[in-house]
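Lifted from Swiss-Prot, the feature list:
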type	residues	note
DOMAIN	48-189	domain 'RUN'
MUTAGEN	S248 to A	Disrupts interaction with YWHAB
MUTAGEN	C912 to G	Disrupts interaction with Rab7, translocation to cytoplasm; when associated with G-915, L-920 and G-923
MUTAGEN	C915 to G	Disrupts interaction with Rab7, translocation to cytoplasm; when associated with G-912, L-920 and G-923
MUTAGEN	H920 to L	Disrupts interaction with Rab7, translocation to cytoplasm; when associated with G-912,G-915 and G-923
MUTAGEN	C923 to G	Disrupts interaction with Rab7, translocation to cytoplasm; when associated with G-912, G-915 and L-920
Amino acid sequence: MRPEGAGMELGGGEERLPEESRREHWQLLGNLKTTVEGLVSTNSPNVWSKYGGLERLCRDMQSILYHGLIRDQACRRQTDYWQFVKDIRWLSPHSALHVEKFISVHENDQSSADGASERAVAELWLQHSLQYHCLSAQLRPLLGDRQYIRKFYTDAAFLLSDAHVTAMLQCLEAVEQNNPRLLAQIDASMFARKHESPLLVTKSQSLTALPSSTYTPPNSYAQHSYFGSFSSLHQSVPNNGSERRSTSFPLSGPPRKPQESRGHVSPAEDQTIQAPPVSVSALARDSPLTPNEMSSSTLTSPIEASWVSSQNDSPGDASEGPEYLAIGNLDPRGRTASCQSHSSNAESSSSNLFSSSSSQKPDSAASSLGDQEGGGESQLSSVLRRSSFSEGQTLTVTSGAKKSHIRSHSDTSIASRGAPESCNDKAKLRGPLPYSGQSSEVSTPSSLYMEYEGGRYLCSGEGMFRRPSEGQSLISYLSEQDFGSCADLEKENAHFSISESLIAAIELMKCNMMSQCLEEEEVEEEDSDREIQELKQKIRLRRQQIRTKNLLPMYQEAEHGSFRVTSSSSQFSSRDSAQLSDSGSADEVDEFEIQDADIRRNTASSSKSFVSSQSFSHCFLHSTSAEAVAMGLLKQFEGMQLPAASELEWLVPEHDAPQKLLPIPDSLPISPDDGQHADIYKLRIRVRGNLEWAPPRPQIIFNVHPAPTRKIAVAKQNYRCAGCGIRTDPDYIKRLRYCEYLGKYFCQCCHENAQMAIPSRVLRKWDFSKYYVSNFSKDLLIKIWNDPLFNVQDINSALYRKVKLLNQVRLLRVQLCHMKNMFKTCRLAKELLDSFDTVPGHLTEDLHLYSLNDLTATRKGELGPRLAELTRAGATHVERCMLCQAKGFICEFCQNEDDIIFPFELHKCRTCEECKACYHKACFKSGSCPRCERLQARREALARQSLESYLSDYEEEPAEALALEAAVLEAT
C-alpha cells in the first residue's frame with residue numbers, strides 16, 4: 001500500500017478503474033490531443049491565430065477539470081474546480097501569480113450568492129492561463145500531491161490517472177512551446193481503444209518531482225502581444241440549418257438556480273447556469289499587471305458554460321477532428337442546451353458592456369431586454385460579418401430590431417489595431433459584469449472594448465466586420481475601418497462590401513423619395529383647391545432651381561480637388577438632381593438640408609472624421625482603392641442627410657449566397673518541416689472559385705493569342721470578368737477590356753489599361769511593343785521580370801538567325817561558360833570568379849535561358865558590352881596563368897606545340913560535341929573527330945576481347961565435364 005502523497009507514479013490505480021472510466025479518460029485525452037495537433041501543426045508563430053483554437057482548447061481542459069469532481073451533498077450540486085485551483089497559493093507560491101489576480105476579483109465581489117461566480121472566475125482563469133502559456137506550470141504543483149487531489153475528486157477522476165495526466169501536460173507543453181515534436185513523445189498506443197489502457201511511456205521527463213516544481217513568469221510578458229487569443233474565442237461562422245452553442249450576456253436579471261445534473265455529467269454539459277455579476281473593475285484595481293501585461297483581452301471575454309463536451313456520447317463521436325477547429329463549430333452535430341433567461345430590470349442596460357462595435361446585431365441586446373423579460377426563449381438571428389475592429393465607438397446599448405442580412409467573408413486573420421477615438425466620451429466600466437452560459441441557434445461573439453484605469457483591453461471578433469451603431473453615419477462607419485491592415489483577400493471582399501453599402505444607400509434614398517411622392521399625391525388628390533396646388537408647384541420648382549445652383553459649384557470644386565473620379569465613373573448631373581427632387585415638398589427639402597449626424601455633433605468629433613483625420617495618409621486619399629472611392633463619393637454629399645449605416649439592408653442575403661470557411665486539412669502529428677513533402681506544406685494555397693468562374697492562375701504563356709472575337713470570348717467566360725467573376729449583361733460587354741497576355745476579358749476594376757511587353761510576342765516576333773494587360777497580368781510580369789524562364793533554343797531557335805544582337809550574346813555566353821568551368825579549378829582566379837558573379841548565374845552557366853530583363857537589355861545593346869568585358873578579362877587571365885595554360889589543347893592534325901588552343905577561342909578553335917576535344921578550324925577538314933575514332937576503336941577492341949574470353953570459357957566447360965565423367969567410370 002503506497003502512501004497517497006508520495007508523488008505521482010506511472011499507472012497508479014489505473015488497472016482498478018472500471019471500463020466506463022477508462023473509456024472516459026481515453027475520450028477526454030483524445031479530444032485534447034486532437035485539438036493540440038490542429039493548433040501546432042501549421043507552423044504559425046502564434047498558436048492562437050487559428051480560428052476557434054483557444055475556444056476549443058478551453059472546452060477540452062474544462063472537460064478534464066470537471067471530470068470526477070466530488071458533489072456538494074449539502075447544496076445538492078457539483079462543486080467547481082476553483083476551490084481546487086486557488087490553493088496553489090500555499091502549495092507553490094511562485095506559481096500563484098496569475099491565480100491571485102482572480103482570487104481578488106472573487107473576494108471583492110459581494111453579489112455572489114452561490115457557486116456560479118466561482119465557476120465564472122475559474123473559467124476566466126483558465127482562458128487567461130492558456131493565453132499566456134502558463135497553465136501547465138500552475139497545474140504541476142497541484143497534480144503532484146495526490147492526497148490533495150482526493151479532497152476534491154473521486155478515484156475515477158481523470159486527474160488521478162497518472163498516465164493520462166502526464167500525457168495531458170505533454171500536450172499543454174506542446175502548445176505553450178509551439179513544438180509539435182513533443183506530441184511524438186507520447187506513446188501512440190495510449191490512444192488505442194483496448195480493454196486495458198496501456199501504461200504511458202514517454203521519451204522525456206516524467207512527473208516525479210512535481211511538488212518542488214516552480215514557475216517564474218518570464219519578463220517578456222509586457223512585450224508580447226497575443227493576437228487572435230480571445231478574439232476567436234466566441235466566434236462561429238453562420239451555417240445554414242446548424243445549431244451551435246454560444247454565450248450571450250443578459251443585460252440584467254438574477255441568476256437562475258441550476259437543475260440537478262443527471263448521472264455522471266459535468267454541470268457545463270448538462271445544464272446552463274447563469275452566474276451572478278463578477279466585478280471586473282475590482283480586478284483592474286487590485287491587479288498589479290499593467291495594461292500591456294494584460295495584453296489585448298485578458299478578462300473581458302465572456303464565459304461559455306457549454307465548453308465541456310458530453311461524456312455520454314458514443315466513442316465514435318468523440319473525435320471531432322481539426323476541421324471543426326477551423327470553422328469554429330463547438331459541436332458539429334448541432335446539439336444545443338436550451339435555457340431561458342429571465343430579466344427583471346430593463347433599466348439596467350446602461351450599466352452593461354454591450355458595445356455597438358461588437359459583431360453582434362443590435363436586436364440581440366433588445367431581445368435580452370424585451371423577449372427574456374416575458375420568460376420566453378430568446379432566439380437570436382444575428383449574422384456575423386468580417387471586418388477590422390473599430391475602436392472609436394462609445395460602449396452604449398442599442399435598441400430597436402432591424403432585419404438585415406450580411407455576407408460572411410473568407411477566413412482571414414486580421415490583427416486588430418488601436419485607432420484614435422472618434423468620440424470624446426471614453427468607454428468606462430460602469431457596473432458589474434454578468435456572466436451567463438446560454439444556448440441559442442447562432443453564436444453570439446460578444447466583442448467588447450473596455451477602458452478602465454487608463455488601460456485598454458480589446459476583445460473583438462478577430463477579422464469580423466462589426467455592426468454599425470444606432471444612428472451612426474456612413475462616413476463615420478467607413479472611415480473607422482482599418483483597411484490598411486487587411487489581407488489581400490479581405491481587401492477584395494471589402495470592395496464588394498463597400499459597393500453594396502453605397503448601392504443600398506442610394507436605393508434606400510430612392511425608396512424613401514418614392515414613398516414621399518406617393519403620400520404627397522394622395523394629399524393632393526384630397527385637396528380640391530386648384531390655387532393651392534399651383535402655389536405648391538411653384539414652390540417646388542423654385543426650390544429645385546436653388547438646389548441645382550448649389551450643387552454645381554460643389555461638383556466644380558470636386559473636379560479641382562484632391563479626389564478625382566475616373567472617366568469610367570458615372571457623373572452626377574444637375575438633371576439627375578432635379579429628377580430626384582422633382583416631387584419634393586417643404587418637409588422633404590428640410591430633410592435634405594439637415595447636416596450629417598457626425599458633422600453636426602461638435603467640432604472635436606468632426607475634426608476626427610475621415611477627411612481631416614491624421615490617421616489616413618495623403619496617398620490614401622489619392623488612391624483608387626474601393627474605400628477611397630467610397631469616401632470620395634460620400635464626401636460630395638456632406639451637406640445632405642444620408643441614411644445611417646445601421647439602416648442599410650444588404651442586397652444579397654446570406655441564404656441566397658451562403659458562404660462558409662474552408663475546412664483545413666487534417667492535422668499532422670509531426671512538424672511539417674520534418675516530413676517528406678515539407679515544401680508543399682509550407683505553401684499556403686487557398687483555392688477559390690465555383691463552377692462558372694475561377695480566378696486567373698499565375699502561368700507562363702509562350703504563344704500569341706489569335707485575334708479575339710469579343711462576343712464569343714465573353715460567352716466562353718459565362719459573361720463574367722476573368723479577374724473578379726462579376727457578371728456582365730450581354731448589352732454591356734463592350735465595356736470589358738481585353739488582356740493581351742491572358743487572352744481574356746476583364747472588368748474596368750480588374751483592368752486599368754496598364755501596358756507591358758508580352759513575352760510570347762518577344763520570343764516569336766521580337767516585338768517589344770507594350771500592350772494592354774490586366775492588373776493581374778501586370779503584377780505577374782513584374783514578378784517574373786528577372787526570372788530566367790524562357791529557353792530560346794526550345795521555344796524559337798530561329799530567333800538567333802533573325803536577330804544579330806541575340807546571336808552575339810549567345811556567342812559571348814558560350815565563351816563565358818567555357819571560361820567559368822576552367823576558372824573553377826584554378827586557385828588563382830578567385831577574384832575573376834567574383835567578377836563573373838556580378839552577372840546573373842544563368843548567363844554564364846546555361847546557354848539558352850533568358851529572362852525578360854535579359855531580352856530587353858539585349859535589344860537595347862546593354863547586355864553584349866557587359867559580357868564582352870568579362871570575356872576580355874578572362875582571356876587575359878588565361879594568357880598569364882600557367883595553371884590555365886596547362887589545361888589547353890594541342891591540335892592533333894598540325895601537332896603545333898607552340899599554339900595552345902582553348903575552347904573559348906571560337907574564332908580559331910572548333911570543339912567536338914562528343915569528346916569536347918579542340919582543333920584548329922583550318923585543320924579540321926574531315927567529317928569525323930580523330931579522338932572519337934580512337935575511342936570507338938578502343939571500345940570495339942575491348943568488346944571483342946570480352947567476347948572471345950566468354951567463348952573460350954564456354955568451350956572449356958564441356959571438356960572438363962567429360963574428363964570428370966571418365967574418372968568416375970574408372971573408379972567404379
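Note that Cβ sites are derived from N, Cα and C of the backbone, with glycine treated the same way.
Every position carries its original residue.
C912 (mutagenesis position) is 13 Å away from C923 (mutagenesis position) when you measure Cα to Cα. Sequence-distant neighbours of H920 (mutagenesis position) (same chain, six or more apart, CB under 8 Å from its CB) are C891, F893, C894, D899, I901, K908, C909, R910, listed in sequence order.
Of all Cβ atoms in the shown protein chains, 13 besides its own fall within 10 Å of the Cβ of C915 (mutagenesis position). Applying DSSP to the domain 'RUN' (48-189) sorts its residues as follows: 96 helix, 6 strand, 40 coil. Within the same chain, residues at least six positions away from C912 (mutagenesis position) with a Cβ under 8 Å of its Cβ are C918, Y919, C929, R931, C932. The secondary structure of H920 (mutagenesis position), as reduced to three states from DSSP, is extended strand.
The predicted model assigns the domain 'RUN' (48-189) a mean pLDDT of 79.
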